[in-house]
Amino acid sequence: MSYQFEKNKLYAYLGEELVEALKRNEAIIAGGAITSLFNNKEINDVDIYFRSDKKACSFLEECWNSNVYVTSHTKKATLFIKKRLKLQMIHFKFFSDAESIFNTFDFTVCMGAFDFKTEAFTLHEDFLKHNSQRILKFNSQTAFPIVSLLRVQKYTDKEYTISKPEFIRIVLTCMDLTINTYEELKDQMGGMYGINYDKLFEDEKDEDFNLREAVDKIADMVLDEDYFKEPVNLEFNDLDDLLNDINKSPVMTLKINDDQYRIGLDGFLKESVSAPCTEIKLDTKDFFDKTNFYKFVRKQNGKLTSFYDKNFEYVIGEEAKAEGVIDSWSNSGKLFFNEKAAIEQSTYYGKEDGVLIEVKIKEKDFVDADNGKVEATACQVIREVSKDEWKEYISANNSK
């Protein structure tokens, strides 16, 4: 079945902007939101899974630029508010498809997903039956069985039932866990799905771990249930900190005029607020020697001139130098270019009398870069790029 009605309802709930971002990053929504959708219940929050750390970070960057409010950030998940929606990015692991996500889930009633790569639902064979019967069937391969044990009460409050054999299966699966440190115990006690009992041991260190002592510590604690509604958050100050925690791949970095920059997940050069956990340091001179930048200019009577200032000329084989002194209130003292993958974003892209020029920039002339746009005080004009060639650039960029 196509479940077109449920798909339309999901898209309407998420909104066009978010749907397009989820498509671009080939995300998968799975779990409670899909269960609520098929049970005709109100959706409380949306758990979003990704195929790679690159896709997860790309999605977060897109959302960050549209004014989201991050409410919690743990090693396993990041929860943020986008307009009225509560979105939880799951990043303790990355998944190739819905079935691999289901392998980590605890109950079949959660095993529903919508894949934005295929724009189709994937449902476990017992998903609809067990939801209609309101019964819990446990998956012993779940990633966090202690959390599953805690979640039983949540489902019984929603009038689901669990048989004694199924409950025993959860307990026995918990017994099979290998836990040798407080950190491993905390990892099994929460940090996602609204279960945050890892906070029971947030002040404990890894040395001298003893499970029986840990059990006794719980008995001695007097804590209100509301205490466990908020997760143990990782500290972060900006987007880079969040990306550093989610990204498992090395980040290419370089220092330009004493400022730290990185090659972002979108491939563009941008200033780096904090150092990534793992990095590949690029040689700055080598980077500028091998990198070309681009700009659309007016071609008239054989001359290449600026669209912004018709008297400013770019001559192939010569240096072009910005006029005036740099200030923060105007374009004075700066020339503006695009990285190769961002030429379509150029202010003058599509102008009838426009042509694309290729330039080199030296480190000493570099001013700033962000989202594919580059500022410099001067450049060396290399050549005029043919229309067929730059259209191939755009075609290649759009196919990525």
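Placement of Cβ uses the backbone N, Cα and C atoms for every residue, glycine included.
Here the original residues stay in place, and none of the substitutions has been built in.
Here the structure is a predicted model, which means the values were calculated and not measured.
What Swiss-Prot says about the mutagenesis result for Asp45 to Ala is this: Complete loss of inhibition of Gabija host defense. Within the same chain, the residues at least 6 positions away from Asp45 (mutagenesis position) whose Cβ sits under 8 Å from its Cβ are Gly32, Ala33, Leu79, Leu85, Lys86, Leu87, Gln88, listed in sequence order. Secondary structure at Asp45 (mutagenesis position), as computed by DSSP, is coil.
The local packing around Asp47 (mutagenesis position), expressed as other Cβ atoms within 10 Å of its Cβ over all shown chains, amounts to 23. Swiss-Prot lists Asp47 to Ala among its mutagenesis entries, and the accompanying note reads: Complete loss of inhibition of Gabija host defense.
In Swiss-Prot, a published mutagenesis experiment is listed as Asp106 to Ala, annotated Complete loss of inhibition of Gabija host defense. Cβ-based neighbour count (10 Å, all protein chains) for Asp106 (mutagenesis position) stands at 26.
Counting in whole angstrom, Asp106 (mutagenesis position) lies 15 from Asp47 (mutagenesis position) by their C-alpha atoms.
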